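Heads up, the thing below is written out as structure tokens.
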Amino acid sequence: MDGFRVAGALVVGALTAAYLYFGGRFSIALVIIVGYGIYCNEASGGSQDSQEKLDLNKQQKKPCCSDKKIADGGKKTGGCCSDKKNGGGKGGGCCSSKGGKKGGCCSSKGGKKGGCCSSKKNIGDNENTATEVEKAVNYPVTVDFTEVFRKPTKKRSSTPKVFSKNSSSNSRVGKKLSVSKKIGPDGLIKSALTISNETLLSSQIYVLYSSLQGAASKAAKSVYDKLKELDELTNEPKLLNLDDLSDFDDYFINVPVENALYVLVLPSYDIDCPLDYFLQTLEENANDFRVDSFPLRKLVGYTVLGLGDSESWPEKFCYQAKRADHWISRLGGRRIFPLGKVCMKTGGSAKIDEWTSLLAETLKDDEPIIYEYDENADSEEDEEEGNGSDELGDVEDIGGKGSNGKFSGADEIKQMVAKDSPTYKNLTKQGYKVIGSHSGVKICRWTKNELRGKGSCYKKSLFNIASSRCMELTPSLACSSKCVFCWRHGTNPVSKNWRWEVDEPEYILENALKGHYSMIKQMRGVPGVIAERFAKAFEVRHCALSLVGEPILYPHINKFIQLLHQKGITSFLVCNAQHPEALRNIVKVTQLYVSIDAPTKTELKKVDRPLYKDFWERMVECLEILKTVQNHQRTVFRLTLVKGFNMGDVSAYADLVQRGLPGFIEVKGATFSGSSDGNGNPLTMQNIPFYEECVKFVKAFTTELQRRGLHYDLAAEHAHSNCLLIADTKFKINGEWHTHIDFDKFFVLLNSGKDFTYMDYLEKTPEWALFGNGGFAPGNTRVYRKDKKKQNKENQETTTRETPLPPIPA
């Protein structure tokens, strides 16, 4: 090595001299010489270190691994490297040979309990030994032998199936990995491994579906019947309509039974439908930090069957089923069978039966299922796709996903009620005129009655509203509750917030008036219409913003109310006490209603079936807003009584009144609106209270309010509508009730621009409207149905007697 360094030095010196001789710079030559010197020094130091390591290795091996001759003196104790001739010592040293009874840490193959470095041949290569010795010298630690003498565990004979979102994972997971989680730096669970020990055949199967036109309903019934035929099933399957569920959380955060298994049959619509709200709920639950991670891991499993039209809508083929499958998986559900996609045009019933048969065979597999969820899988797949080729993907694969490749509920804005939708057809059939894409107007039966002189609405008795000049309208056909007494029959959309296209308020009002007047014109040829009332009906004076849906959901509700006032139309706004922020910002209205349909949290959920989880807190906040921010408004609590649901606890109702302090409390018995099978409502005629029962409830309610020192009393009634009015005694001026409204004075005050309250536009309540007088408006003739039927029967009998028999033919 020294010879090479000398030769190198001579070469470098010669080159440097030649460089300087031909005019080179001295500084550069100096740098070259210094650099070469440093290089030689480093090379010399490295070789010296290597030699020291080898010497150290030899020194360490001598006492621990000496040969047979040196080990002759270790007969009794068996030295460090005692050999087989001398018995190796009874204790068997740390490097005892195969004769040792207890092989040490480096024993050979003869040791009964081989040590941590046992081997059939030599201990190892010199290089590995040198590295270990160096570590031992620099970092001296105590050697841990606890893992050395542990008995090896037996392997499982069978391994559960693993369903993973990451297809590249083929590892077999043992029984001990029943639950594992990976927690990210933000404290949230990024991945999890869950196991179901329930056998599929012993589970309780729920076939869940959503349907607008009946195809999905028939398909779900077919799946249900097919699964019901399985003799091996322990429990009979159950068939449920998603649209009839009062609370999705009972099934998709909690589970109805411990061994629940879901089979979802879902169509895909290009229009707004109840399925949109279901998907929105799943997405919110998956992204809600207040909801436990993976709540649906309590399920035995789930699978989804999607129905669609791959010919007409290839880009949206089964996209809602894909979304449901995605979000249920994100919530921790175990997919027991692949997502099914059936084209109803080309496949139809045959494909549904084929998918169901394969599902039935899968249910017979009793092996436990492990499902692996990894939140990073989506992002990793997206990165791989982004780094791949620029070829266009299949439209079926990208349908229903956002720009980032993940499912999103806000990727497309739909119309609330499209003209080609079943919802539009159902509403039209029920007598509504749909305005734009989300508003509606309908002529009230009391409007027809007053035009014919057969009576007026209860608002005439209680507040002086002329029914023949009142327009019932809603700027939002969607609602945030699914009340059991609602007459919408499940046809209207539901949502917690606005997610549709928005029509301008000017457009809604203009077309609402046109629609209302067109329906009034249809009354022109009806017998008994009073000409004077018919003429005035074409000048709308009042607008009841109720009808169906939730008007306060409309984003431009304040502008719409102001447009009504500009046309001299009063505003009667009804809300369901579920939107406190919108209620806080509402402008001046003629009268503000808040529906209080139950006095307790449990009963309110049972009656209103609200969509919000914090529905009770929202209602309480709305009551506080009425007492504070909106205390200048003329406020009314509206109670709809349903026997067997909310007529029990008057004390709890009094608590709510004490919290909100409304000016009036309007109590009305529920009206039965036909069959309730369409929207899952449990109401029958047995739940409709008689007028006497309503009076009894109102008297008990008033007594409880007075007992608490709240100044309320029974003021007016409309017995025909099963309706009574409790009013604050401040409206009883000089011993006379003033519950009616002076509408002309209201507009004078409104146009003046000055602040005013509800006490500034009062009008005396007429005698016929007071409690005890029935509330039937004069100038009308009440027609009793029983008498009408009796009279019609008598007229028919008279006609039969007077009509001569036809002549006998020749």
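Glycine too: its Cβ is placed from the backbone N, Cα and C atoms.
None of the listed substitutions appears in this model.
As recorded in Swiss-Prot, the features of this protein are as follows:
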- 205-360: domain 'Flavodoxin-like' (DOMAIN)
- 211-215, 304-337: FMN binding site (BINDING)
- 463-713: domain 'Radical SAM core' (DOMAIN)
- CYS479 to Ala: Loss of function (MUTAGEN)
- CYS479, CYS483, CYS486: [4Fe-4S] cluster binding site (BINDING)
- CYS483 to Ala: Loss of function (MUTAGEN)
- CYS486 to Ala: Loss of function (MUTAGEN)
- GLU532 to Ala: No effect (MUTAGEN)
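Listed in sequence order, the residues of the same chain lying 6 or more apart from ASP309 (FMN binding site) and placing their CB within less than 8 Å of its CB are PHE317, CYS343, MET344, LYS345. Residue environment of PRO314 (FMN binding site) contains 14 other Cβ atoms, counted within 10 Å of its Cβ in all protein chains. CYS483 (mutagenesis position) has ALA324 as its nearest neighbour among the binding-site residues VAL304, PRO314, ALA324, ARG334, going by CA to CA distance.
On the 0 to 100 pLDDT scale, the domain 'Radical SAM core' (463-713) averages 89 in this prediction. It is CYS479, among the recorded positions VAL304, CYS479, whose Cβ has the fewest other Cβ atoms within 10 Å in the structure shown.
For the recorded positions ALA324, CYS483, CYS486, counting C-beta atoms within 10 A of each C-beta gives the highest total at ALA324.
A straight line from the CA of SER211 (FMN binding site) to the CA of CYS479 (mutagenesis position) spans 19 Å. Distance noted between the C-alpha atoms of ARG334 (FMN binding site) and CYS479 (mutagenesis position) is 33 Å. In the structure as shown, the Cβ atom of TYR319 (FMN binding site) sits within 10 Å of 25 other Cβ atoms. For ARG334 (FMN binding site), the count of additional Cβ atoms within 10 Å of its Cβ stands at 23 [all protein chains shown].
Comparing C-alpha positions, ALA324 (FMN binding site) sits nearest to CYS479 among the mutagenesis positions CYS479, CYS486, GLU532.
The 10 Å shell around the Cβ of SER329 (FMN binding site) contains 21 further Cβ atoms across the protein chains shown. Checked against GLU532 (mutagenesis position), the binding-site residues VAL304, TYR319, SER329 differ in C-alpha distance, with TYR319 being the nearest. Taken residue by residue with DSSP, SER211 (FMN binding site) is part of neither helix nor strand, so it is coil.
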